[in-house]
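Asker: Can you read through this structure? Questions will come right after.
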Amino acid sequence: MKIEAVIFDWAGTTVDYGCFAPLEVFMEIFHKRGVAITAEEARKPMGLLKIDHVRALTEMPRIASEWNRVFRQLPTEADIQEMYEEFEEILFAILPRYASPINGVKEVIASLRERGIKIGSTTGYTREMMDIVAKEAALQGYKPDFLVTPDDVPAGRPYPWMCYKNAMELGVYPMNHMIKVGDTVSDMKEGRNAGMWTVGVILGSSELGLTEEEVENMDSVELREKIEVVRNRFVENGAHFTIETMQELESVMEHIEKQELIIS
């Protein structure tokens, strides 16, 4: 079997180490309404279409209970729409600062292309958001062959439609000749639902939620424990393989090809 294409996520996988751009904004739009949410809660739905992310936060029992305490009712769809509009406005202003390629990504992409591998991408950002991120990332040397946003298909993650559209545009089939790489639970589900080899990247991921400085300065035992928690979470949600950094991706690809593995 030959791997012919790799489909990458964006924030937390190829750009924006730790996926911090949306995090503070999600927390802020709730805080403004007197409803405090934690960073851990804000990260949990990461990877979904952003309005679905806001909706998922309002459906978390603790957050819903706190909202009910403040407003004497549960969040309505109008509340969700209002918060999402605020989210977009704030995020658009800061996105250019969070589009730098993660260290090692450009080199891995160049190596994959030398092998004739096509590079696709999916995201939880809207097309308008990605117009900002993709433009800035390209200026810094990262530009996949194709990009699909949830706006381009009937539904975003965990549905497989973005991966299918990548496959069609890149001209690659069957789906087990492709690898999906991401940093969230929804990425793992997207890849598995699409019938692709699915790989979770840990360092720089939203699931780990650490800055580069925090990773460098953290006690090695504590860091290892956190890495293993994320690794297990990825596997429990469908990852065939996990890697700590993007530099390990090619060895995973070679393993798949040499072993003639079958997706299960």
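Note: Cβ is positioned from N, Cα and C throughout, glycine not excepted.
Although substitutions are noted, the structure shown does not include any of them.
Dumping what Swiss-Prot says about this protein:
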MUTAGEN   Asp9 to Ala  Loss of enzymatic activity
MUTAGEN   Asp9 to Glu  Kcat/KM decreases 30000-fold
ACT_SITE  Asp9  active site, nucleophile
BINDING   Asp9, Ala11, Asp183  Mg(2+) binding site
MUTAGEN   Met46 to Leu  Kcat/KM decreases 17000-fold
MUTAGEN   Gly47 to Ala  Kcat/KM decreases 10000-fold
MUTAGEN   Gly47 to Pro or Val  Loss of enzymatic activity
MUTAGEN   Lys50 to Arg  Loss of enzymatic activity
ACT_SITE  Lys50  active site, schiff-base intermediate with substrate
MUTAGEN   His53 to Ala  Kcat/KM decreases 1000-fold
MUTAGEN   His53 to Gln  Kcat/KM decreases 250-fold
MUTAGEN   Tyr125 to Ala  Kcat/KM decreases 230-fold
MUTAGEN   Tyr125 to Phe  Kcat/KM decreases 10-fold
MUTAGEN   Asp187 to Ala  Kcat/KM decreases 10000-fold
Asker: Give the sequence-ordered set of same-chain residues, not counting Asp9, Ala11, Asp183, with Cβ within 8 Å of the centre of the Cβ atoms defining the Mg(2+) site.
Answerer: Trp10, Gly12, Thr13, Thr14, Asp16, Cys19, Met46, Gly47, Thr123, Gly182, Thr184, Asp187, Ser205, Ser206
Asker: When you tally the Cβ atoms that lie within 10 Å of each candidate's Cβ, which of the recorded positions (Ala11, Met46) has the highest tally?
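Answerer: By the 10 Å Cβ neighbour count, Ala11 comes out on top.
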Asker: When DSSP states are folded down to helix, strand and coil, where does Met46 (mutagenesis position) land?
Answerer: coil
Asker: Going by Cα-Cα distance, which of the recorded positions (Asp9, Ala11, His53, Tyr125, Asp183) sits nearest to Met46 (mutagenesis position)?
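Answerer: With Cα distances computed to Met46 (mutagenesis position), the winner among Asp9, Ala11, His53, Tyr125, Asp183 is His53.
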Asker: At a 10 Å cut-off from the C-beta of Lys50 (mutagenesis position), count the other C-beta atoms across all protein chains.
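Answerer: Taking every protein chain into account, the count is 23.
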Asker: Sequence gap of 6 or more, Cβ distance under 8 Å: name the residues on the same chain that satisfy this around Asp9 (mutagenesis position), in order along the sequence.
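Answerer: Counting only residues 6 or more apart in sequence, the Cβ neighbours of Asp9 (mutagenesis position) under 8 Å are Gly47, Ser121, Thr122, Thr123, Val181, Gly182, Asp183, Thr184, Asp187.
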Asker: Looking at the recorded positions Ala11, Lys50, His53, whose Cα is closest in space to that of Tyr125 (mutagenesis position)?
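Answerer: The smallest Cα gap between Tyr125 (mutagenesis position) and any of the recorded positions is with Lys50.
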Asker: Roughly how many angstrom lie between the C-alpha atoms of His53 (mutagenesis position) and Ala11 (Mg(2+) binding site)?
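Answerer: Cα-Cα distance, His53 (mutagenesis position) to Ala11 (Mg(2+) binding site): 15 Å.
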Asker: Using a 10 Å cut-off on Cβ-Cβ distances across all protein chains shown, tell me which of the recorded positions (Asp183, Asp187) has the largest neighbour count.
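Answerer: Checking each of Asp183, Asp187, the winner is Asp187.
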Asker: Cα-Cα, whole number of Å: Ala11 (Mg(2+) binding site) versus Lys50 (mutagenesis position)?
Answerer: 13
Asker: With the cut-off set at 10 Å between Cβ atoms, which of these mutagenesis positions ends up with the most neighbours? Options: Gly47, His53, Tyr125.
Answerer: Gly47
